[in-house]
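These notes concern the structure reproduced below.
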Amino acid sequence: MRRDFVYNNNAMFNPLTTHYSSDMNWALNNHQEEEEEPRRIEISDSESLENLKSSDFYQLGGGGALNSSEKPRKIDFWRSGLMGFAKMQQQQQLQHSVAVKMNNNNNNDLMGNKKGSTFIQEHRALLPKALILWIIIVGFISSGIYQWMDDANKIRREEVLVSMCDQRARMLQDQFSVSVNHVHALAILVSTFHYHKNPSAIDQETFAEYTARTAFERPLLSGVAYAEKVVNFEREMFERQHNWVIKTMDRGEPSPVRDEYAPVIFSQDSVSYLESLDMMSGEEDRENILRARETGKAVLTSPFRLLETHHLGVVLTFPVYKSSLPENPTVEERIAATAGYLGGAFDVESLVENLLGQLAGNQAIVVHVYDITNASDPLVMYGNQDEEADRSLSHESKLDFGDPFRKHKMICRYHQKAPIPLNVLTTVPLFFAIGFLVGYILYGAAMHIVKVEDDFHEMQELKVRAEAADVAKSQFLATVSHEIRTPMNGILGMLAMLLDTELSSTQRDYAQTAQVCGKALIALINEVLDRAKIEAGKLELESVPFDIRSILDDVLSLFSEESRNKSIELAVFVSDKVPEIVKGDSGRFRQIIINLVGNSVKFTEKGHIFVKVHLAEQSKDESEPKNALNGGVSEEMIVVSKQSSYNTLSGYEAADGRNSWDSFKHLVSEEQSLSEFDISSNVRLMVSIEDTGIGIPLVAQGRVFMPFMQADSSTSRNYGGTGIGLSISKCLVELMRGQINFISRPHIGSTFWFTAVLEKCDKCSAINHMKKPNVEHLPSTFKGMKAIVVDAKPVRAAVTRYHMKRLGINVDVVTSLKTAVVAAAAFERNGSPLPTKPQLDMILVEKDSWISTEDNDSEIRLLNSRTNGNVHHKSPKLALFATNITNSEFDRAKSAGFADTVIMKPLRASMIGACLQQVLELRKTRQQHPEGSSPATLKSLLTGKKILVVDDNIVNRRVAAGALKKFGAEVVCAESGQVALGLLQIPHTFDACFMDIQMPQMDGFEATRQIRMMEKETKEKTNLEWHLPILAMTADVIHATYEECLKSGMDGYVSKPFEEENLYKSVAKSFKPNPISPSS
């Protein structure tokens, strides 16, 4: 048997992505003649793949893929990797088609066998029936489209009705309100000129003339009249004075004896018949009048027929007071001050008719107005109930006529039912005709499909081979990751155990250097495997609560030492609008930030690196960069500015001007305008990372996000890196439903930004029931303290204020030490000797502001002398902010009066708090956390626990046992799944089991399933609940996923090599913290 590898020099094969070019496919199938004869390498079963030359693998990888200086190293790597993988495949007897395992004769036979009858050829007789079925389906779809368009037309028709009805209701209310205001003004006029003038300036003739001449202001009123309040004992004198008798409204007879009357004394000529009639003689009228004077507001009657027009109308009544009322009068004060009542009659029917006559489309709808004060018996105010209308559709609009006691509404309907729209009549037949034609076209195309069926089979074969190659690639990556990470786990574990022993400084330095290198190698492997998982579509994001600000502070701490060594400003700012806790994949979010900040630190030698986080909608118009590389800047336009200082974080020019103070101050000023009614469950963040580094050449900007690509060949030599971080970051951002882009100017710097959609997480209860979020608990001892920050750079000062604000410190920013002296002196003058009053607690000075001039030391001494002279308060402490500081500068700062502690950058809230506790000589108190949120240490979780470690590798067993014993656990080791089953026979005394997944004979999944089966059988027999927490241990980062572990019955997952944080997250779910003695 022979295995033939057929390839040509133009074929492209990438062991990581397994992409075949068209040349390779045709060469594999020997289907077409090439200009150059493909080279055949024949290997028999007895031969080894090791006999392949490096040049053969170089040609397999593509002749032009490698530079001459890089060929030997990269060729040997892939050669050894592929040969090693082939040897493993031979040993495991796995049959995967990584390359074509057939010769030319077999290829020709296969191509000949594929030429047979196809599905369409075999079922040609069914094609007419299929066409008829197609026409029926098109008919059903056409009817569905008709129904959909008809429903849409009904919705639009309803929207128009709603708009027209609401418009009429608003206009009716507005016109009614105008008339009510005029009646109110007339009531005030009567009160002023009839009761406040002596003698009265109003009589019947004056009132009638005035109301007649101002009737144009009250077009909706048929008339107005004024009735005076008359009590019973004043009735006789009142009747003699007016020379008429008070009469009832219904019959015109003398009014019977009552406690109080309201006879009309003034009236408009149109309602002169109301003179002498008692407005309180009717029961409902009496109630309305009493309600008006008690509330001081206008009241309405129920609808009734007006005497002259016989139209439906209502009477509006206003109280008239004879004296001025207090600001908030009581009901008794209103009644006592009442002098009379001004009433106006509204002709509702005429009002609505006039309104509808002014509007377009009046004939299209039917309008009814109701009084629904009594909901069970609504009263018709306007409209004919028997009028013909489309009763299938109606809209109701509420009416407010100013009387809260009475309720009104307007109901609108169309006069006629909706006709079938023209677009429906044309679209549906057109769609049916098109569908019918499509059916005939498909029927004719069926014969053509028969002719291309052979090509389809050919492509199907290529697809099968590509899938087989993808399986081989996945297994290759899984095996390589396991085989590399397993010994690396042993190396890093042993180094960690070595560092726990007594070592000399030189030995410790060697061990720590080896540990750092090992972790760097693991990080590189993880990046390559992440890229592979992304290409395979197997990378998924988790959703857990986490604290963005804590994540960013942690990232800054990773690069703090390097930024100090380079004397560059490294800072972060998070908008107050960004929620404190969000839900998402904290690890992947952190990975993106680390990649971007790491690149900035790597390529920046001076200036600053500024990380800013805010809501993408917060400044959408001005903050979102243009969706183009470099913001559309051409190479001819890039000129390095000669300006010496810029309003940026460090004063150096940046590629993107949005983080300068002119733009940044608008973002800061909007911090307090957080909307409370945003009900969206998601939050869209924008994160920008600005640096003043070397920038990216224009010619390289198009390939920045391509994997394994860098600006040029010198980048890797000078700065290191693989060029894979940005491509992974781009994929992760897209998984977070965001986008990433950048603006870069050579020799100026770069600004990368990305957006990410995360979930809001406002309830602490949701956090407690999930994986513990990465939340930083800051000290609360600084709340209410006051500080002055001296910094001439406004952006940097705003960042400092942000971190101080997180600690609860109120900050005032000044630009110079002279201003600080003035501010401290003003504070001293305005201060209070009472200890409970606020005082100035600290003055924090930026190093740049201190060393900028020689006179600043004298200003510091003056500041100390002024503040120390206040006997009522402790003098504020002076502290210095610095990115780095020399010994001479430190000695000078101490002699000038600064505290011994210098707050080193990059600033983080926790670090500032720790330094200020030293500066202010505060006693460090244990943080008080909400119940259940205080993080337990691994020692408190594992002390006294008996744990079984199952692993076939003796080094891994020693590493795992050493790591667990370090935290007080009692460890027993087993070398296989069978031994573990023997030790875990119920009853046993183990508290947990750490189970390796890939073991010979019985893997960890099978061992776990059998353990769970034993526990289930024990429960069925003895009714005793047994559940041993089992945590998976594996170096295989592709197959050993969290879901697979849960499916087999495991409780958690720990990836090799062990990290203390990951170990804690896993065991914290199964164990509760034990109290441990302080000595331990």
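Using the three backbone atoms N, Cα and C, a Cβ is placed for every residue, glycine included.
Over all protein chains present, the Cβ of THR317 (dihydrozeatin binding site) has 25 other Cβ atoms lying within 10 Å. The dihydrozeatin binding site annotation in Swiss-Prot covers ASP285, LEU307, THR317.
The feature kinetin binding site is assigned by Swiss-Prot to ASP285, LEU307, with experimental evidence given as support. DSSP gives ASP285 (dihydrozeatin binding site) a helix state. Other C-beta atoms found within 10 angstroms of the C-beta of ASP285 (dihydrozeatin binding site) number 20, with every protein chain shown included.
In the three-state DSSP assignment, the secondary structure recorded for GLY435 (mutagenesis position) is helix. Annotation of the mutagenesis experiment GLY435 to Cys in Swiss-Prot: Constitutively activated independently of cytokinin.
In the structure as shown, the Cβ atom of MET447 (mutagenesis position) sits within 10 Å of 12 other Cβ atoms. Experimental mutagenesis at this site is recorded by Swiss-Prot as MET447 to Thr, annotated: Constitutively activated independently of cytokinin.
One natural variant named in Swiss-Prot is SER765 to Asn, and its note says In strain: cv. Se-0.
Residues or ranges marked as domain 'Response regulatory 1' by Swiss-Prot on the basis of sequence analysis: 786-920. Mean pLDDT for the domain 'Response regulatory 1' (786-920) in this predicted model: 76.
With DSSP classes pooled into helix, strand and coil, the tally for the domain 'Response regulatory 2' (946-1071) is 53 helix, 24 strand, 49 coil. Swiss-Prot lists 946-1071 with the feature domain 'Response regulatory 2', giving sequence analysis as the kind of evidence.
Experimental mutagenesis at this site is recorded by Swiss-Prot as ASP996 to Asn, annotated: Cytokinin-mediated autophosphorylation but impaired phosphotransfer to an HPt, abolished phosphoprotein phosphatase activity. Using a 10 Å Cβ-Cβ cutoff, ASP996 (mutagenesis position) registers 28 neighbours.
Reduced to three states, the DSSP call for MET447 (mutagenesis position) is helix. For the pair formed by GLY435 (mutagenesis position) and ASP285 (dihydrozeatin binding site), distance between Cα atoms is given as 72 Å, rounded to the nearest Å. Among the recorded positions listed (ASP285, THR317, ASP996), ASP996 has its Cα nearest to the Cα of MET447 (mutagenesis position).
You'll find the Cα of ASP996 (mutagenesis position) roughly 89 Å from the Cα of THR317 (dihydrozeatin binding site).
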